[in-house]
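Here it is, the structure, as structure tokens.
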Amino acid sequence: MRACISLVLAVLCGLAWAGKIESCASRCNEKFNRDAACQCDRRCLWHGNCCEDYEHLCTEDHKESEPLPQLEEETEEALASNLYSAPTSCQGRCYEAFDKHHQCHCNARCQEFGNCCKDFESLCSDHEVSHSSDAITKEEIQSISEKIYRADTNKAQKEDIVLNSQNCISPSETRNQVDRCPKPLFTYVNEKLFSKPTYAAFINLLNNYQRATGHGEHFSAQELAEQDAFLREIMKTAVMKELYSFLHHQNRYGSEQEFVDDLKNMWFGLYSRGNEEGDSSGFEHVFSGEVKKGKVTGFHNWIRFYLEEKEGLVDYYSHIYDGPWDSYPDVLAMQFNWDGYYKEVGSAFIGSSPEFEFALYSLCFIARPGKVCQLSLGGYPLAVRTYTWDKSTYGNGKKYIATAYIVSST
């Protein structure tokens, strides 16, 4: 496929030029500087090109980075993560990303800046290698993402999917809620794909959720077994074996069972987006989709989209981005109506296997929680944004996935 425009996020560029400016000292909130090796402007966090000292030098000096209007859940999740009392302990926070709303900090450089919580040394001294989000380099993430890309043998082939992407609009038009595409997005999908074990296990999960937040999720024994079956099937694939091998080598997990248990908690563990206890999870939000305050949130999966469109529940309106890949998986950023509720921009892989998406989102959440994660797929750069759910935790203070989605590409 060919790109019609860039996603509103700019192309992520690795500006590592020798001899260029590499610090934000006296540069906070300046305009983009093409002569600098890294940036200190308000949008560098979204572009993934901030200097290493940006968060420590600049985040106290300006207001929140301006939200990206086409991805409404970004601001929603960012606000949700701050709707709790700022903690004064490092319990469950060792080597988390810097958050200016916290009274004290537990990140890798808090000792350097003298703003650590009092229990930082006692709680975090043994966690630096295994829990620091900076322990896995950008180059390592890009390398493993290429391996995962090559390992996805369950993906759709060119002849398995016929798309009719139709009208490409500008980002300024995404809020208009105008249906510019008279025909469905999917002209044809070879449904034999859905008989593959991971696809079948994935599809079994999609009807286990109530899409409206504020209504508690209550799983039957069969539905809980379906979660285990999905994890069991994807762990048989080369995609997930590549991911586990990488994370095991990075000392993130000591055994495959520990890895699977953590995946189950971070993705399927319930938390509360609305008034009802346990009304949401990372899996429901990202893959199945939710409705909150009259808007579609999450819903970043092509299989779910196809099945709902086939039933007449999804009406495809337009797209603002069509990725550069000439085979599957590809990427599409689209506007649609889901049974009466509008999605301003929903980015999604097209034609990927369930394990492929699950692996990449998990990789980014583990390696870059709450940040932009820069990948490489078939030689093309791609970025994924994750958010942590900070209002509740599991295990020894671990955080659930709030959301994960594609934010940029070339």
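In case you wondered, yes, glycine gets a Cβ from its N, Cα and C as well.
None of the substitutions listed is reflected here, since the structure keeps the original residues.
In case it helps, Swiss-Prot gives these features for our protein:
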type	residues	note
ACT_SITE	His285	active site
ACT_SITE	His300	active site
ACT_SITE	Lys343	active site
DOMAIN	86-130	domain 'SMB 2'
MUTAGEN	Glu284 to Gln	Abolishes endoribonuclease activity and increases RNA-binding activity
MUTAGEN	His285 to Ala	Abolishes endoribonuclease activity without affecting RNA-binding activity
MUTAGEN	Glu290 to Gln	Abolishes endoribonuclease activity without affecting RNA-binding activity
MUTAGEN	His300 to Ala	Abolishes endoribonuclease activity without affecting RNA-binding activity
MUTAGEN	Lys343 to Ala	Strongly impairs endoribonuclease activity without affecting RNA-binding activity
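Please go over these features one by one and say how buried each is and what sits next to it.
Under the three-state DSSP scheme, His285 (mutagenesis position) falls in the helix class. Residue environment of His285 (mutagenesis position) contains 29 other Cβ atoms, counted within 10 Å of its Cβ in all protein chains.
The Cβ neighbour count for His300 (mutagenesis position), using a 10 Å radius and every protein chain shown, is 23.
Shown in sequence order, Lys295, Val296, Phe299, Met334, Gln335, Phe336, Asn337 are the residues of the chain, 6+ apart in sequence, with a C-beta less than 8 angstroms from the C-beta of Lys343 (mutagenesis position). Following the DSSP three-state reduction, the secondary structure of Lys343 (mutagenesis position) is strand.
Packing around Glu284 (mutagenesis position) is summarised by its Cβ count: 24 other Cβ atoms lie within 10 angstroms of its Cβ, all protein chains included.
For Glu290 (mutagenesis position), other Cβ atoms within 10 Å of its Cβ number 27. DSSP classifies Glu290 (mutagenesis position) as strand under the three-state reduction.
A coil conformation is recorded for His300 (mutagenesis position) in the three-state DSSP classification, outside any helix or strand.
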Give me the mean pLDDT over the domain 'SMB 2' (86-130), rounded to a whole number.
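Mean per-residue confidence for the domain 'SMB 2' (86-130): 72 out of 100.
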May I ask for the distance between Glu284 (mutagenesis position) and Glu290 (mutagenesis position), taken between their Cα atoms and rounded to an integer number of Å?
7
